[in-house]
Amino acid sequence: MRMSLLFYRTSKNANKEASVLSYELLQKAGYLFKTSKGIYSYTPLFQRVILKMTEIIREELNAIGGQEVCLPLLQPAELWEKTGRWKAFLSEKLLYVLKDRENKAMCLAPTHEEVVSEFVAQWLTGREQLPIHLYQIGTKFRDEIRPRFGLMRAKEFLMEDSYTFSDSPEQMEEQYAKLRLAYQRIFDRLNLKYVIVAADGGKIGKGKSEEFHVLCSLGEDTICVSGSYGANVEAAQAIPPSYVYDSNLLPVEEVATPNIRTIEDLEVFFNTPKHKILKTLVVKTCQKDSEKFFAICIRGDRQINLTKVASFLQVDDCELASEEEILKHLHVEKGFIGPLYCPIPCYADETTRPMTNFICANNQKDVHCKHVNWGRDIPLPAFGDFLLAEAGDLCPQNGGAPYEIFQGVEVAHIFNLGTRYTESFSVGFQDKNGDKQLCWMGTYGIGVGRTLAACIEQLADNKGLVWPLAVAPFSITILYNGGDTEGEATALQLYQSLNTEGFEPLLDDRNERLGFKLKDSDLLGIPYKLIIGKSFQSTGLLEIESRSGEKCNVSPENLLDWCSKNLPCHTRKIPPLREQN
């Protein structure tokens, strides 16, 4: 492709909303333009990157028996109502909802578990057809409250989603392992640093679940890693530091604490460390339009993990109650809630079990108690694991070795769903006894745009984008000084030769200085530059420089040999951009 014909434009200034590097560079380099908040138009440059990314995905999924399908973006509410997810998604206000001319409720697809389950239910006639692995690569929609970070959190985005149906839990696990390995190969081909971590399934399902995270400083997710084991901080099992508490139980005392509401204030007021203070938080659950409130006690030096609390309470999710809700239901202000005389069900984290003579609130404004003890002053509660893991906590899955904490961008998520969806849609087969058996389902997804944005966050430098060779829009840029007629003639000849052989050259034929062209090539993230400079006239050698700065010289006669060893050939995979006369 000639740059003079390419539909693109670089920009010195990014959109004011470009708060992250990936969004800023994609705009500056002319890869995308903002259509509306969270909605973007892609230029031919970015479309080529996406085509290469999706080609890698197809190759790896086809290699394990995946079959590509196309599922509808417009989905009837009645399918979602069968699984109970219509109300759940509506409550989060993330669905794009509309009605057809018959007044039937529809949504724009955020995911396809319901649709594919109904699809397979119509097709499946016997056990011998299993396992089956269907996948698609298409657009998804989420009405994000705060779309931000460019492709990291958009309202419209591209995803690969796979669905497997099996005849048994064992076969489901086999399919899970195959997809997991295929996803690893996909990210390995991008040369990304990533980790696979245990995760919570959220609203999709409560079975086995893992996330793939690309490590980068921007990462919205906190990842706990110990040796080869990793987990999202919300799912990480951890052993926090333990402390020795008093064995001599002291008489409980009420202490006036005017306007002393926070753990930090209590630490100073009582001159005692945080781990000797009991912190009580009120959480709210909402199941079948019924709100319930619970008190959760944790050590004062730790943070609550609402995902673990929801799992303990056997609900889909929960949230911290607002100050208004606390005042309405407990008749006490936030900051003075405690397990003493608590009017709602109360549970405590395991790390609070050995605490003695601790400080806590007693549900009276401006009053706390000290020397409080379980069993004597407060009935012994049910205990559970309610803590967020932290750096230095010990990992039970890695022999008690400590966790390290990293930031990551979630780029893929894999789930074992069991029979949650297949039961709702009666997806099954008859066994040898004539009894109906349900299929066991798995769901898997890669965020294509998020993965490419994560590539940028991890690999970009102060010059611009740095695309992995596997997905770069062009492999090599041919550069010469504008106005150099001999250099232009050589460049055109080399361009035609490389183009014929399928090596995807980009010819910068603009009438610009060589230095200007070099900077643009770096900004675009093209892996290699083929430079026809002053030295070519004296030595007859071409200079090749990689995006990382490594240089070598080759003769025009040996250029194709160098390309065959260093560049991918995309003669059949990616259609060339059409050129004009």
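From the backbone N, Cα and C atoms, a Cβ is placed for every residue, glycine too.
Unsubstituted: the structure retains its original residues.
Copied over from Swiss-Prot, here are the features:
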VARIANT   MET3 to Thr  In strain: E/UW-5/Cx
VARIANT   ALA14 to Val  In strain: E/UW-5/Cx
VARIANT   LYS104 to Glu  In strain: E/UW-5/Cx
Cβ-Cβ neighbours of LYS104 (variant position) (radius 10 Å) = 11
Calculate the distance in Å between the alpha carbons (Cα) of MET3 (variant position) and LYS104 (variant position), and round it to a whole number.
-> 49
Please report the DSSP secondary structure of MET3 (variant position), reduced to three states.
-> coil
Check LYS104 (variant position) against DSSP and tell me helix, strand or coil, would you?
-> coil
